[in-house]
Amino acid sequence: MGKGDPKKPRGKMSSYAFFVQTCREEHKKKHPDASVNFSEFSKKCSERWKTMSAKEKGKFEDMAKADKARYEREMKTYIPPKGETKKKFKDPNAPKRPPSAFFLFCSEYRPKIKGEHPGLSIGDVAKKLGEMWNNTAADDKQPYEKKAAKLKEKYEKDIAAYRAKGKPDAAKKGVVKAEKSKKKKEEEDDEEDEEDEEEEEEEEDEDEEEDDDDE
């Protein structure tokens, strides 16, 4: 990914993110010359957040609401630079892209890693999962690969039916075209799958973080 547009509004922050920012500022004031062990610091913040009352969290939730309003207001007036591709519209009724074997593996092991290391960031959790997958034997990967292959097969049937709705000839043409360029299509699909999975993982992690905020 290239560098983003510097004029693009800063992303909105969650109540927990504001809390961590405040903790960091407090730590800097108390220990201006001390270096921070980020992993240890994150863990302490996470533990402290979980013991806070709803009233104590209220201040940070108000900050998050105000920041969300600021972000939405700025995005209304933000004009993307020329040449920047807009994200293609996704029909909510379209069949959902199937997860890859790695994504299925991540879904199974992510909660375990988060439970063992509650202070880890989204990026560190993803890195750990990647290392685990790379160190997994081919035989142990097979159940995930078989499940992913079945889901992909089902998706291809579902998407063909979805695209053929209202276009009777499209299904026939689609089958012939798919046979001719199946390899190319699979490569393109795999690339898109990876992008979608990254987005889905981020969304899942953000949702989980927001759930922690609400507790």
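Quick reminder: no glycine exception, Cβ is built from N, Cα and C everywhere.
None of the noted substitutions appears here; every position holds its original residue.
As recorded in Swiss-Prot:
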type	residues	note
BINDING	G2, K3, G4, D5, P6, K7, K8, P9, R10	heparin binding site
MUTAGEN	C23 to S	No effect on nuclear localization. Decreases interaction with BCN1 and impairs in autophagy induction. Abolishes cytokine-stimulating activity and no effect on chemoattractant activity; when associated with S-45
MUTAGEN	F38 to A	Disrupts association with chromatin; when associated A-103 and A-122
MUTAGEN	C45 to S	No effect on nuclear localization. Decreases interaction with BCN1 and impairs autophagy induction. Abolishes cytokine-stimulating activity and no effect on chemoattractant activity; when associated with S-23
MUTAGEN	F103 to A	Disrupts association with chromatin; when associated A-38 and A-122
MUTAGEN	C106 to A	Disrupts interaction with TLR4:LY96 receptor complex and abolishes TNF release from macrophages
MUTAGEN	C106 to S	Abolishes cytokine-stimulating activity; no effect on chemoattractant activity; impaired nuclear and enhanced cytoplasmic localization, retained activity in autophagy regulation
MUTAGEN	I122 to A	Disrupts association with chromatin; when associated A-38 and A-103
>> Tell me which of the mutagenesis positions F38, F103 sits in the most Cβ-dense spot, judged by other Cβ atoms within 10 Å.
In response: F103
>> Within a 10 Å radius of its Cβ, which of these binding-site residues (K8, R10) has the fewest neighbouring Cβ atoms?
In response: R10
>> Give me the count of other Cβ atoms within 10 A of the Cβ belonging to C45 (mutagenesis position).
In response: 19
> Quick one: Cα separation, F38 (mutagenesis position) versus R10 (heparin binding site), in Å?
Replying inline: 23
>> Below 8 Å Cβ to Cβ and six or more residues apart, same chain only. Which residues does that give for C23 (mutagenesis position)?
In response: F41, K44, C45, R48
>> Given the mutagenesis positions F103, C106, I122, find the one whose Cα is closest in space to the Cα of K8 (heparin binding site).
In response: I122
>> For a quick check of packing: other C-beta atoms within 10 Å of the C-beta of P6 (heparin binding site), how many?
In response: 6
>> Counting Cβ atoms within 10 Å of each candidate's own Cβ, which of the mutagenesis positions C106, I122 comes out highest?
In response: C106
> Compared by Cα position, which of the mutagenesis positions F103, C106, I122 is the closest one to P6 (heparin binding site)?
Replying inline: I122
